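Engineer: Dumping the structure here so I can ask a few things about it.
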Amino acid sequence: MAAAADSFSGGPAGVRLPRSPPLKVLAEQLRRDAEGGPGAWRLSRAAAGRGPLDLAAVWMQGRVVMADRGEARLRDPSGDFSVRGLERVPRGRPCLVPGKYVMVMGVVQACSPEPCLQAVKMTDLSDNPIHESMWELEVEDLHRNIP
């Protein structure tokens, strides 16, 4: 039963679900500060005089810019990022409309030239504009307070 809790079904391209909660990040943080590679990404915090954070999974929010064939390009306050595997994500399809504001939880696949996530969860947040207006401050506050 534990194996079922550790992987997201979807055939050979299944995603291994992390055991820790997702870390809220902006696209620019991944572009600028991520080190490592798939399955072993870390967010450098050397500029703040702190140790790195493991990026087992991330939580990002942004506006859908484009969506096609289970992939989407989103834009947060710091830039664009891509999400793939949306055809296997519950509630992914209703969210895939340009202009919608969504949250996506996923596993980092790449950080350069732009972040790319393998989606695990996606939810439409468009009904409440406070989600978008507070997102950047929420991420900033979280990173300021993580030891």
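Cβ atoms are placed via backbone N, Cα and C, with glycine included.
Sharing the record's features from Swiss-Prot:
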MUTAGEN   LYS24 to Ala  Abolishes interaction with RMI1, TOP3A and BLM
MUTAGEN   TRP59 to Ala  According to PubMed:18923083, abolishes interaction with RMI1, TOP3A and BLM. According to PubMed:18923082, does not affect interaction with RMI1 and TOP3A
MUTAGEN   LYS100 to Ala  Does not affect interaction with RMI1, TOP3A and BLM
MUTAGEN   LYS121 to Ala  According to PubMed:18923083, does not affect interaction with RMI1, TOP3A and BLM. According to PubMed:18923082, affects interaction with BLM and the BMI complex
MUTAGEN   TRP135 to Ala  Abolishes interaction with RMI1, TOP3A and BLM
Engineer: Validating a neighbour-count step here. Other CB atoms within 10 A of the CB of LYS24 (mutagenesis position): how many?
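Structural biologist: 20, counting other Cβ atoms within 10 Å of LYS24 (mutagenesis position).
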Engineer: Specify the nearest of the mutagenesis positions LYS24, LYS100, LYS121, TRP135 to TRP59 (mutagenesis position), where nearness means the distance between Cα atoms.
Structural biologist: LYS24
Engineer: For LYS100 (mutagenesis position), what residues in its own chain, 6 or more apart in sequence, show a Cβ-Cβ distance under 8 Å?
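Structural biologist: Those within reach of LYS100 (mutagenesis position), by Cβ under 8 Å and sequence separation of 6 or more, are ARG63, VAL64, ASP124, SER126.
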Engineer: Taking the Cα atoms as reference points, how far is LYS121 (mutagenesis position) from LYS24 (mutagenesis position) in Å?
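Structural biologist: One finds 14 Å between the Cα atoms of these residues.
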Engineer: Could you check what DSSP calls TRP135 (mutagenesis position) once collapsed to helix, strand or coil?
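Structural biologist: It is helical.
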Engineer: For TRP135 (mutagenesis position), what residues in its own chain, 6 or more apart in sequence, show a Cβ-Cβ distance under 8 Å?
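Structural biologist: Non-local contacts for TRP135 (mutagenesis position): GLN61, ASP76, PRO77.
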